[in-house]
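*Asks:* Below: one structure in structure tokens.
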Amino acid sequence: MAHYHDDYGKNDEVEFVRTGYGKDMVKVLHIQRDGKYHSIKEVATSVQLTLRSKKDYLHGDNSDIIPTDTIKNTVHVLAKFKGIKSIETFAMNICEHFLSSFSHVTRAHVYVEEVPWKRFEKNGVKHVHAFIHTPTGTHFCDVEQVRNGPPIIHSGIKDLKVLKTTQSGFEGFIKDQFTTLPEVKDRCFATQVYCKWRYQNRDVDFEATWGAVRDIVLKKFAGPYDRGEYSPSVQKTLYDIQVLTLSQLPEIEDMEISLPNIHYFNIDMSKMGLINKEEVLLPLDNPYGKITGTVRRKLPSRL
């Protein structure tokens, strides 16, 4: 028969590993008006705080709790007074506020996603106040800071869906009694990029670096516009993106990438007396292959 403790505060058999509380998905649209020229940042922000005391968990004592509604209001007010130059800077502002304003907060963790609005543009002329939603990659960041420590800053790209109709293959893999997959020299390659990297310090043009990483991802996936670039595996493309990124962007310390292999299969039309030469394909959402990898700069040799 199971035995239960009535006094959880005196339970010596468990210990806290990590605690936190906060507010998720606090949405803000910030408008910067410079005369008739307007700029916008729409974000969704999630904040988690860790407190020095655990008395709220142990005894139901809420005297140290900053209400999550207050956290939401703080995000709104910081957007007003600090603006949102970049989502990374905004996340650091939020961390700094809670750590400097409340001595019993020991850790602040802030995640921000930016809605992908792009200014209307035609023939090189930019509209002064109109924007279009362009879901060609979501900019996100993750900033964590402990008391008396520097902010640990990650940025990333997600929901960047790309496809090429050739210059991809998959050959030379292990074949056993359960293998039915044929080798292919030419196939469609489609994926939805998730990419996350860590900065070495905070003195970075975050917007420019994010754009540079996105350009590298597209460059290594697609190759030259007139002929493309062959990919022998998703793994090779993933690694090539990482190596080029770290070689060109010294402010980045490490990079994680996840590339699902989204399948498009040739539809068999032989029963209808037709030959389908990879012209009509069937998209399959799942199951799908998933390839991941993280690289970092090597530490200098001590020899």
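Yeah, the Cβs are placed from backbone N, Cα and C, and that goes for glycine too.
Quantities reported herein were computed from a predicted structural model and do not represent experimental measurements.
Heads up, here are the entries from Swiss-Prot:
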- LYS23: active site, charge relay system (ACT_SITE)
- THR68: active site, charge relay system (ACT_SITE)
- HIS263: active site, charge relay system (ACT_SITE)
- THR68, ASP69, PHE170, ARG187, VAL234, GLN235, ASN261: urate binding site (BINDING)
- LYS164 to Glu or Ile: Loss of activity (MUTAGEN)
*Asks:* Between PHE170 (urate binding site) and HIS263 (active site, charge relay system), what C-alpha distance do you get in Å?
*Replies:* 13
*Asks:* For THR68 (active site, charge relay system) and HIS263 (active site, charge relay system), determine the Cα separation and express it in whole Å.
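*Replies:* Counting only the Cα atoms, the answer is 43 Å.
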*Asks:* Using LYS23 (active site, charge relay system) as the reference point, find which of the recorded positions LYS164, ARG187, ASN261, HIS263 has the shortest Cα-to-Cα distance to it.
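*Replies:* If we rank LYS164, ARG187, ASN261, HIS263 by Cα distance to LYS23 (active site, charge relay system), first place goes to ASN261.
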*Asks:* Quick check: in three-state DSSP terms, what is ARG187 (urate binding site)?
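*Replies:* Assignment for ARG187 (urate binding site) reads coil.
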*Asks:* What's the CA to CA span in angstrom from GLN235 (urate binding site) over to HIS263 (active site, charge relay system)?
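*Replies:* If we compare the Cα positions of GLN235 (urate binding site) and HIS263 (active site, charge relay system), the gap is 16 Å.
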*Asks:* Considering only the recorded positions ASP69, LYS164, ARG187, VAL234, which residue has the minimal Cα-Cα separation from HIS263 (active site, charge relay system)?
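*Replies:* Closest candidate to HIS263 (active site, charge relay system), judged by Cα separation, is ARG187.
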*Asks:* How many other Cβ atoms are found within 10 Å of the Cβ atom of VAL234 (urate binding site), counting all protein chains shown?
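*Replies:* So the Cβ neighbour count for VAL234 (urate binding site) comes to 21.
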*Asks:* In sequence order, which same-chain residues at least six apart have a C-beta under 8 angstroms from LYS164 (mutagenesis position)?
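*Replies:* Residues satisfying the criterion: CYS188, PHE189, ALA190, PHE221, ALA222, GLY228.
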*Asks:* In three-state terms from DSSP, label ASP69 (urate binding site) for me.
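*Replies:* In the DSSP reduction, ASP69 (urate binding site) maps to helix.
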*Asks:* Hey, what's the Cβ neighbour count for THR68 (active site, charge relay system) at 10 Å?
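*Replies:* Excluding its own Cβ, THR68 (active site, charge relay system) sees 15 Cβ atoms within 10 Å.
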